[in-house]
Structures are given as C-alpha cells and as structure tokens.
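Copied over from Swiss-Prot:
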BINDING   LYS60, GLN65, GLY85, THR86, GLY87, LYS88, THR89, ALA90, ASP342, ARG367, SER368, GLY369, ARG370, TYR371  ATP binding site
DOMAIN    69-239  domain 'Helicase ATP-binding'
MUTAGEN   LYS88 to Ala  ATPase activity is not increased by the presence of CASC3. Does not prevent EJC formation. Prevents the EJC disassembly
MUTAGEN   CYS99 to Gln  No effect on interaction with CWC22
DOMAIN    250-411  domain 'Helicase C-terminal'
MUTAGEN   ASP270 to Lys  Loss of CWC22-binding and loss of incorporation into EJCs; when associated with K-273
MUTAGEN   ASP273 to Lys  Loss of CWC22-binding and loss of incorporation into EJCs; when associated with K-270
MUTAGEN   THR334 to Val  Reduced incorporation into EJCs
MUTAGEN   ASP401 to Lys  Loss of incorporation into EJCs; when associated with R-402
MUTAGEN   GLU402 to Arg  Loss of incorporation into EJCs; when associated with K-401
Amino acid sequence: MATTATMATSGSARKRLLKEEDMTKVEFETSEEVDVTPTFDTMGLREDLLRGIYAYGFEKPSAIQQRAIKQIIKGRDVIAQSQSGTGKTATFSISVLQCLDIQVRETQALILAPTRELAVQIQKGLLALGDYMNVQCHACIGGTNVGEDIRKLDYGQHVVAGTPGRVFDMIRRRSLRTRAIKMLVLDEADEMLNKGFKEQIYDVYRYLPPATQVVLISATLPHEILEMTNKFMTDPIRILVKRDELTLEGIKQFFVAVEREEWKFDTLCDLYDTLTITQAVIFCNTKRKVDWLTEKMREANFTVSSMHGDMPQKERESIMKEFRSGASRVLISTDVWARGLDVPQVSLIINYDLPNNRELYIHRIGRSGRYGRKGVAINFVKNDDIRILRDIEQYYSTQIDEMPMNVADLI
C-alpha cells in the first residue's frame, strides 16, 4: 500500500518538461520509474491491436499514452492525470485490449464511468480499436433494458464499460461474473469518487478478485481523491500533471460582466449574432435552466439543441448523434456533457452559469480545444459571481480577461 506521505513526496518524483506540439509546457510530476515510449510500435503491442490503432487514425501516442500504456500493460496500479483532449480514454482502452485473452469468453476488464454517454463512448472506442481482435464489449448503463444487459452478459463479454449503479446491479444478479476480472479502470475518477459514486464503487470493488489491477484516470485529482486511492491501490505509479498547468493551452478564456441574471439572455443573443460559430456548447447549472433557455432561444428563432440527465436515453443519444455530425451546431447542456465527450469541432464554450465547483470548470472548457486545437471560453458573470471567477483563476493559476469587442476574430 502506498501511504499518503509517499504520494506527497517530491523526492521520488521529478518534473519533466515535454516539448511536443500540442503538449507544450505541461509539467509532469511523475514517478521515477516511468519512461517515455515515443511510438506505438515500440510499446510491445499485439499486431492485431496495432492495426486497429492505426486504422482508428492514431499516428503518434500523446504524452499521457507515451507514459501510461506500458506501465498499465506491466500490470502496475496506475494513477494517471491528464487533461481533457489528450487521449486519456485511448490510454486505458489500448492497455485493456492488450491484456485480454480473446480465447476466454469471460469479463476480464471492468471500466466504470460517471455518465451513460461516456460509458457508451468508451465501449465504441474499444470496439473500434479492437476491430481486428474480435473483441466483445458491452456498455452496462442505467436507463436501458435490464433483460438486454443480462442476455449480452450471458453471451460473454471480454470488457464491460458502465455506470457504477447498473454494473453493481448486474454483479449482484450474478449476470456479470467477476472471477476472471484482471483490471478495474475508473475513468473521470474525480467525478466518480465524489460522494455520489464512492459507495457504489466500493460495492463493486468488494466483488472483484483480490489481485485486480486498478487504473485511475482523470483530468483533475484533488488531494482527497489521492488519499482515497490508498484504500484500494497497491504501490501505484503516478503520472501526474501539476495542477496549475491544467487549463488547456490554446484556449482563450474571457468573461462578460452581466449585472443581473435577466441580462444573460440578451448577452447570449448579441453574441450569437456576432459569432459565426462552427460548433458551440452552452452550459447551465440546472436541468430546468437548460429547458428554459432552449425554449427562449427557439422563441427568438435561434436553432439550438439541448441535453440533460433527465432526458430518456434514446433522446440523448440521437441529440448527441446530431451534434457530432454537425447537423445541430449549438448544444445547451448541464454538466452531463462536460465529462469526456468527444466532439472535435467544438470551438466555443459559453458558461451561461459559472460551474458549481471549480473542478468542473476544466471539464467544461477542456471541451473546446481538443488535441491542441484552439478554442474560446466565455463566462457570463453576475456581480455576485466575481468572487467565484477569481477563485477559479487562482485555483488554476490562469487569467480570465474581459471579452474584447473583436471576439469573433478569435474563433
């Protein structure tokens, strides 16, 4: 077991400056034994997996992939912290696929994610990367037919990705057998280990074989989460990014001062006219606000789509499909969208409401400049929000300036 003291020591950690196009000036504070593997070819991956990786469009591993994949494949417990858009999902997906015995038709890896959408995205990514391996992978998520889950699991799945509640339900019903599980992956661990999911994760963990390897991946890892990892990780390797480097480079952040809540809507309409947007996401803090704003925008003849956690699964899926394809250009959403959902064309994020906690800020704005693409984030700030904005600035050691008149030129 690693102790908290070991976690905190910088003696066993060194800082590395990476000089890569899209990862300039990101300082890793990383365990000594982590080395860099610059190409997929030199990672010792199976041939059919390499084919899948190149067919998927990957050419060169990202900074996190160069460090984490080999460690995970070696069987080490790993805490990997990487910003949104750096390829962290592919990091554990490639590692999981490498470790499977395809001949054995039993669940060998379990991936937990905080939202249904993210679980489905992970499943699709695994199937695409494992295209030449004949891998079976099922997304086990709430809001879908339990009978279908049971049928799929009975058929035999090498990997199960899912939300903690439904996964635990399937384990309890003995539909998801855990005896062959070798690896547990917690994606977006900061969100997962927040109060809501902590108990469910422990419930699932108790059913896993004692030697199960644990991999924890997230954009932010607050101190209290590192403390919790002590409970179920053994001597984990750390691959961490310093917190104050976490705001993505290439994303310009601005604020617009709106004295009162009522003024936000007009501000949004004014912006909408100014910006010939490729694709944008507008974040609100509540489902009710998402519905209200969507209706109001449509009344004003703006075309928008919207999504939040109360919508039926099918509806959310078709909205995401529409948005990904570019058929809808502006999406109004709650934080359900902020977690790891991958739409490369998004170049503008508007925080209609500042997020309720500062950890969420990076998940939201990390959307808009994926894989080193440029992006713009605009925060609507009421008089009594100034304090929250300053807190976010301080927390991420970043600067958020007042929005200039020529903001359209920056997108």
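Every residue gets a Cβ built from N, Cα and C, even glycine.
Between the C-alpha atoms of THR89 (ATP binding site) and CYS99 (mutagenesis position), the distance comes to 16 Å.
Residue pair ASP401 (mutagenesis position) / CYS99 (mutagenesis position) shows a Cα separation of 47 Å. CYS99 (mutagenesis position) falls within a helical segment according to DSSP.
When the alpha carbons of ASP270 (mutagenesis position) and GLU402 (mutagenesis position) are compared, the span between them is 16 angstrom. The recorded positions listed here are THR89, THR334; among them, THR89 has the most other Cβ atoms within 10 Å of its own Cβ. The number of other CB atoms found within 10 A of the CB of GLY87 (ATP binding site), across every protein chain shown, is 21. Ranking the recorded positions LYS60, LYS88 by other CB atoms within 10 A of the CB puts LYS60 at the bottom. It is 49 Å from the Cα atom of CYS99 (mutagenesis position) to that of GLU402 (mutagenesis position). Considering only the mutagenesis positions LYS88, THR334, GLU402, the residue whose Cα is spatially closest to the Cα of LYS60 (ATP binding site) is LYS88. Reported as a whole number, the C-alpha separation between GLU402 (mutagenesis position) and GLY87 (ATP binding site) equals 31 Å.
In this structure, ASP270 (mutagenesis position) is part of a helix by DSSP.
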